[in-house]
Amino acid sequence: MEFSPRAAELTTLLESRISNFYTNFQVDEIGRVVSVGDGIARVYGLNEIQAGEMVEFASGVKGIALNLENENVGIVVFGSDTAIKEGDLVKRTGSIVDVPAGKAMLGRVVDALGVPIDGRGALSDHERRRVEVKAPGIIERKSVHEPMQTGLKAVDSLVPIGRGQRELIIGDRQTGKTAIAIDTILNQKQMNSRSTSESETLYCVYVAIGQKRSTVAQLVQILSEANAMEYSILVAATASDPAPLQFLAPYSGCAMGEYFRDNGMHALIIYDDLSKQAVAYRQMSLLLRRPPGREAFPGDVFYLHSRLLERAAKRSDQTGAGSLTALPVIETQAGDVSAYIPTNVIPITDGQICSETELFYRGIRPAINVGLSVSRVGSAAQLKTMKQVCGSSKLELAQYREVAALAQFGSDLDAATQALLNRGARLTEVPKQPQYAPLPIEKQILVIYAAVNGFCDRMPLDRISQYERAILKSIKTELLQSLLEKGGLTNERKMEPDTFLKECALPYTI
């Protein structure tokens, strides 16, 4: 029996099938790994890829395209390259590196890609920001005029820092560079407790580059015990992490800090340290076969740091009046500040705090060399009272260092020289401070006022710290508050502190 389907039925059936037919094609440009090793993958076939674009390997590991060549693309791998092998597929993502940002990040420890590593679960509500963005333009900026207190007498009096400034901390290893940065974070606890609005609070971002994991864990413990983690974010690219993550970590931390800057708030970011970032970038560049320059660093190592530090800024009132203050750390070798990386970063920043091994071992801690340290814009942000009190102390310290060198050779000194040596020794003693014990600015003013105005001149040097403790123990709150008033110290206002300091000095003078 012959089967002859009706034409109408076939037509209807085909039409219904065609109308229900749906394809959701996703077109991805893919390439294949030609070679891989030392964290660098050479990939063939990604002809349309853009510089700085993220890619994904078959193993799930991410990477970023840095070298675009005729035959292949040089990709640095964010993670272990052991799971990647020759012939693996590589897929373009069409996006550049971004990280989470927002207040949900506060109190968390994350890696260079913003993934939490503190074992406290995923991040809650947050936005994502690109790690590489242009720095604010000239019109969007405003000159630095608000103080950023560190809680260290040596810094707040002689090398003041303002919100939106970039102040370099430079020195040999084991001279207390990180201690200065940590004390600054701890000091914001008491500063934030006084703030009356969100626009006064200072949030902190600490970026650990190439440090030991034990050091980072110790830092988390110190900040947690001081309740400082509640306003801090830690970005850690430790020594065991691949070089690309150590290179990326400062930019990731900066993107997190920019969230506060761009939303009318204030943030402080510490890069500890940029020398290790430069070394990681040198390793990547040499493996990508880029031509080496001085000290084998690539030619664009200046741009590596300048584009990062230019993102620290004080925004104008029209753009929200937020700020991002940067404290980059650079490690020198045997005090050589004329090496390549230090000479690159010093002109980018607005001043430097120099720490020295010799001062550290002499017991002057923080070991800050006041002669070499400078703040190019911070004095505009300094409190008027502090400016009045320590105005002449930097000159006196410079004269003291000059005379002290000569006084070693001869004992016949006139009375004026003897008085200068005596005062200089006391001005050197007063800025000494124990670690993790930042002082509020009004207490700093009072202690420095006592030294500058001669209340310590007749005291033995070993009694000055006792005198300082006695001042801080018995001071009245009203007197401290009067030191913060905008008018500065007038002759009438000086009478009360003078009387108080004279009474406190009596038990300690010879």
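Heads up, the Cβ atoms here are built off N, Cα and C, so glycines get one too.
Don't look for the substitutions in this one, it keeps the originals.
In this structure, THR175 (ATP binding site) belongs to neither helix nor strand by DSSP; it is coil. Summarising the environment of THR175 (ATP binding site), the number of other Cβ atoms within 10 Å of its Cβ, over all protein chains shown, is 27. Among the features that Swiss-Prot reports, ATP binding site is placed at GLY171, ASP172, ARG173, GLN174, THR175, GLY176, LYS177, THR178.
DSSP assigns ALA228 (variant position) to coil in the three-state reduction, outside any helix or strand. Taking a C-beta cut-off of under 8 angstroms and a sequence separation of 6 or more, ALA228 (variant position) has the following same-chain neighbours: ILE185, LEU186, GLN188, LYS189, CYS204. Among the natural variants in Swiss-Prot is ALA228 to Leu, noted as: In strain: cv. CMS89.
Between the binding-site residues ARG173, LYS177, LYS177 has the most other Cβ atoms inside 10 Å of its own Cβ, all protein chains included. Taking the mean position of the Cβ atoms of GLY171, ASP172, ARG173, GLN174, THR175, GLY176, LYS177, THR178 as the ATP site, the remaining same-chain residues with a Cβ inside 8 Å of that point are GLU331, SER355, THR357, PHE360, ALA367. For the binding-site residues given as GLN174, THR178, the lowest number of other CB atoms within 10 Å of the residue's CB is seen at GLN174. Using a 10 Å radius centred on the Cβ of GLY176 (ATP binding site) and all shown protein chains, the other Cβ atoms total 21.
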